[in-house]
Amino acid sequence: MASLLWGGDAGAAESERLNSHFSNLVHPRKNLRGIRSTTVPNIDGSLNTEEDDDEDDVVDLAANSLLNKLIRQSLVESSHRVEVLQKDPSSPLYSVKTFEELRLKEELLKGIYAMGFNRPSKIQEMALPMMLAHPPQNLIAQSQSGTGKTAAFVLAMLNRVNALELFPQCLCLAPTYELALQTGRVVERMGKFCVDVEVMYAIRGNRIPRGTDVTKQIVIGTPGTVLDWCFKRKLIDLTKIRVFVLDEADVMIDTQGFSDQSIRIQRALPSECQMLLFSATFEDSVWQFAERIIPDPNVIKLRKEELTLNNIRQYYVLCENRKDKYQALCNIYGGITIGQAIIFCQTRRNAKWLTVEMMQDGHQVSLLSGELTVEQRASIIQRFRDGKEKVLITTNVCARGIDVKQVTIVVNFDLPVNQSEEPDYETYLHRIGRTGRFGKKGLAFNMIEVDKLPLLMKIQDHFNSSIKQLDPEDMDEIEKIEY
């Protein structure tokens, strides 16, 4: 599990337990909603209309975030370099290699070790001394799924809570119901030995009458419900909040209304409240939002090492239609040794058609698309990771963040394009980046119609890489392909 793991061996069991936990929580028609996602499975389990299937399968940021948390089996050993910008450049910059150096409460140390974790991750080494400092320091941090950021801010909240004071002291905003529950599970596990510290969820369906005396010290919720609890129902006194966490900021600003609601909540907080913001990306819109909501922050950025195409051999095959593409795919399968493969389609219709064709020809195939619930997607990815299926056919929902060591081939059954029908360079990079990982060699095949050839040439020029034409009828040529 992504945000639970700090570097121990507890991951696989926790992943399985959380998969089970969420499958009991999420109703088929209550899957993550509102963030660009337009379709979910019908209530009877049937698939949606063909009109929906013709649309590009657009990535749902919140669903992807939850999916990555569910499928992570260990802490990500990030190759990113951590860049720290202090609000006071003259102050000494501290980092830690052990949890003991943080001088935590004994019950917190016990909770950390009971979870099976032993040392801070790379980003935690720099972030935790700032988050636990006295007086409190504000922080804006770029942190991707799997780097231990949820555990870090949960530790900060638990460290500042006074169990004897029975009112909300820490407030955490998450973009969805499911992500709020996920964070709460981390609080419950890490705070296992923190006697009399409790969590409350300000999420849809948790109806609390106006005037109720809320005695739980940590509140986790979505912006709309938290806003209602604070200003309409008067359940939370924001002037008493000591730690304010805004998680998944990039997802927040992608959701209509959430950024304004978050800012309104933040403006009612006391000046001495510690404010922490986390985002997987630092695009201009995210950065502008972060600067509006977090005053005088320290900043932690990940200087990302670019995905490289140097260890991926790229080919293209000219085809007339999708049946042509499928025949070319069969020829490639017949000519080279394949471990596991991921095949990307631009629409659900093509993904479903290809799945049926391959299954009828006896291939072990699984289909992954945005209409599935997050739990269904996590189950499919785990089966693929376990080798129960050798081919994963997917839309853009799987373009990034899913690492399977056995993947040796990526096929673009359709080239990724944007709404202007121009090449989507970033998606292309992340698609073929599913192979050639962990220092291994990989192969990428692009199945394209003749009229799409100019798009492929733009991709080749953009990445300054070589994409060779392959004759799918020349089996001798195919058999000579090496990783």
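Backbone N, Cα and C define each Cβ position, glycine as well.
Annotation source Swiss-Prot lists ATP binding site at Ser143, Gln144, Ser145, Gly146, Thr147, Gly148, Lys149, Thr150. Under DSSP, Thr150 (ATP binding site) is assigned to a helix (H, G or I) in the three-state scheme. Thr150 (ATP binding site): 29 other CB atoms within 10 A of its CB, across all protein chains.
Sequence annotations record features per position, and here Swiss-Prot assigns domain 'Helicase ATP-binding' to 130-300.
The domain 'Helicase C-terminal' feature in Swiss-Prot is assigned to 311-478; the stated evidence is sequence analysis.
One mutagenesis experiment catalogued in Swiss-Prot, Leu67 to Ala, is accompanied by this note: Enhances nuclear expression; when associated with A-66 and A-70.
Record note (Swiss-Prot) on the mutagenesis of Leu70 to Ala: Enhances nuclear expression; when associated with A-66 and A-67.
Other Cβ atoms within 10 Å of the Cβ of Arg103 (mutagenesis position) number 9 in total over all chains. Under its mutagenesis entries, Swiss-Prot includes Arg103 to Ala with the note: Abolishes nuclear expression.
In sequence order, Ile112, Leu132, Leu155, Asn159 make up the list of same-chain residues 6 or more apart from Leu104 (mutagenesis position) whose Cβ falls under 8 Å from its Cβ. Looking at Swiss-Prot, the entry for mutagenesis of Leu104 to Ala says: Decreases nuclear expression; when associated with A-108 and A-109.
Non-local neighbourhood of Leu109 (mutagenesis position): Phe99, Glu100, each in the same chain, at least six residues away, with C-beta under 8 Å from its C-beta. One entry in Swiss-Prot concerns the mutagenesis experiment Leu109 to Ala. Its note says: Decreases nuclear expression; when associated with A-104 and A-108.
If you measure from the Cα atom of Lys149 (ATP binding site) to that of Arg103 (mutagenesis position), you get 19 Å. Neighbour count (other Cβ atoms within 10 Å of the Cβ, all protein chains): 26 for Gly148 (ATP binding site). Residue pair Gly148 (ATP binding site) / Arg103 (mutagenesis position) shows a Cα separation of 19 Å. The Cβ of Ser143 (ATP binding site) has 26 other Cβ atoms within 10 Å, all protein chains considered.
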